[in-house]
Amino acid sequence: MKFAEHLSAHITPEWRKQYIQYEAFKDMLYSAQDQAPSVEVTDEDTVKRYFAKFEEKFFQTCEKELAKINTFYSEKLAEAQRRFATLQNELQSSLDVQKESSGVTTLRQRRKPVFHLSHEERVQHRNIKDLKLAFSEFYLSLILLQNYQNLNFTGFRKILKKHDKILETSRGADWRVIHVEVAPFYTCKKINQLISETEAVVTNELEDGDRQKAMKRLRVPPLGAAQPAPAWTTFRVGLFCGIFIVLNITLVFAAVFKLETDRTVWPLIRIYRGGFLLIEFLFLLGINTYGWRQAGVNHVLIFELNPRNNLSHQHLFEIAGFLGILWCLSLLACFFAPISIIPIYVYPLALYGFMVFFLINPTKTFYYKSRFWLLKLLFRVFTAPFHKVGFADFWLADQLNSLSVILMDLEYMICFYSFELKWDESKGLLPNDPQEPEFCHKYSYGVRAIVQCIPAWLRFIQCLRRYRDTRRAFPHLVNAGKYSTTFFTVTFAALYSTHEEQNHSDTVVFFYLWVFFCIISSCYTLIWDLKMDWGLFDKNAGENTFLREEIVYPQKAYYYCAIIEDVILRFAWTIQISITATFKPHVGNIIATVFAPLEVFRRFVWNFFRLENEHLNNCGEFRAVRDISVAPLNADDQTLLEQMMDQEDGVRNRQKNRSWKYNQSISLRRPRLASQSKARDTKVLIEDTDDEANT
């Protein structure tokens, strides 16, 4: 692998601009070589003057790059030293509290089960657990910084060697010895010391001297491109997807030849439609994950996943393929139910029962940690007013807004099984009389409207919670207003349908109100998508017309196509309303069934650019690992952090807002731990690029 490819594969994406610009240096060298005057045409002195002038410019650029790297390394090292001192303080506090409460000197001498502990002991146990996670993330940040150090030194060595080879000189090697090999980012070995001290603290204080267990906890995933999935996972993905395609073809033939024309299929379609949308969502999320990783968008950090253990795109494809097979088999079983001894109504219950069991399965199998993470996230989403809202929380709630059809179909399934299903018929899910009125359509319309509003309500109260935490009307209250338009749209749609069924004279009034609020909602959400969620139409976009100053994905056409797609699908309701008002209700149901997968696709496209925008915000803050602390932030710090996160133009301005940090000096007392021989004071000067600390 060429070094340029190696560098691109192993850099920390959030620090991309802080690495040596290796490709730019290569272009300079090759351009100088191509444009150099020929000795055959001009005299030798002219050629020498040309290369002397080029070398002066080249080494000036090298000096700027070296200064940039030194400054950034010094800042991140100072940040790491402060963080280490803070973690030691928190650890020492936990040790002191435990010694006072139990009289023991280590964390592992007390082995009572968690559910037998007192409230104070439970809090202490949770603090220790948080400390282990915090040290694990801190260790990862140290490895990233060490990797930054090594890659930049190797980059200088490679490009200066290439300089000497092209120009047939040794001045590049001399410059490296004089400048690079004495540069603070290379000579400072404090990062190695911090790594050793962190390993010692985790081993002696948190893992009771078990170094093997400590290093397993601190294990860092490969710092490079996505590692190839295990062979069996790849095999299962191919197998499941192949079977799923074959079963879908079989379903089409079965539907044509097995379904009777005198039976209505809408109950069956509405019961199985939600399962298909969920499978589509999982498959497209796998494509999202693959695309993020290829483009360098750090979704693991954005969602605050465990970098040592998370699902790859291959795993998501595998789950989607497996559930897709079950969905096809269940639907095929319904088609062939007359020749089976099992009643038709059992198959949907078995399918969705298995899906629920797969999610809540308490055994540590089938991606236990990922399923547990999702369950915790769902709990946080549905209890939004009582928790601080993070990115993953409102991202999942946004996904639910595009999957509201699943909730509506679930409500319909419960109603159908409760009131419409004829349990004594073998074809209970395929009623005989297509003209027979649908009891659930009338009985549960108010309930269906409430269910349809649930996802928007979740995002609405999340916005109110964020306003409560930050006291910033923009963007949180404005965003809440966006989701409130859904309530009006659904309400007037329900009133229109109800009054139309009863032939009320005021039906047309509710129809126009419904259309009016649909227009308001679509315009509101479209503007928010493009401007706030995606960060497009930036006035400082420069050559990226109508986009933003910095883009991650390689082709501008992706962005323009996404804008057009979002506009079309945000206003696709106009087709559905027109057809529903003109033709029979079942025609409207057909359109709704077609548009539901398209809305999932729209959210799939939205995900790419929403996470890109968040990734660029992290780049603006040079944030590469999760921020985990046992000690809670005070109100002022929390408000400041929220304001930085929500700043619309944060990618550019956050670096300006950081300037207040550079002239501070911070003195922190490191407490004495068993893994250290004596207490030390560490004074960190952030503006000092030689990284020497007074100890």
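Just so it is clear, glycine is given a Cβ too, placed from its N, Cα and C backbone atoms.
Sequence unchanged from the original; the noted substitutions are absent.
As annotated by Swiss-Prot, domain 'SPX' applies to 2-224, with the evidence given as similarity to another entry.
Feature annotation from Swiss-Prot assigns phosphate binding site to ASP398, ASN401, LYS482, TYR483, ARG570, ARG602, ARG603. Long-range Cβ proximity for TYR483 (phosphate binding site), meaning a same-chain Cβ under 8 A and a gap of 6 or more residues, is found for ALA456, TRP457, ARG459, PHE460, CYS463.
Under the heading domain 'EXS', Swiss-Prot lists 439-642.
Around the Cβ of GLU500 (mutagenesis position), the same chain contributes THR507, each under 8 angstroms and 6 or more positions distant in sequence. Experimental mutagenesis is annotated in Swiss-Prot for GLU500 to Lys, with the remark: Gives susceptibility to xenotropic murine leukemia retroviruses infection.
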Looking only at ASP398, ASN401, LYS482, TYR483, ARG570, ARG602, ARG603, the residues listed as binding phosphate, what is the longest Cα to Cα distance in Å?
18
Within 10 angstroms of the C-beta of ASN401 (phosphate binding site), what count of other C-beta atoms is obtained when all protein chains are considered?
17
Cβ neighbours within the same chain of ARG602 (phosphate binding site) - under 8 Å, at least six residues apart:
SER402, GLU565, ASP566, LEU569, ARG570
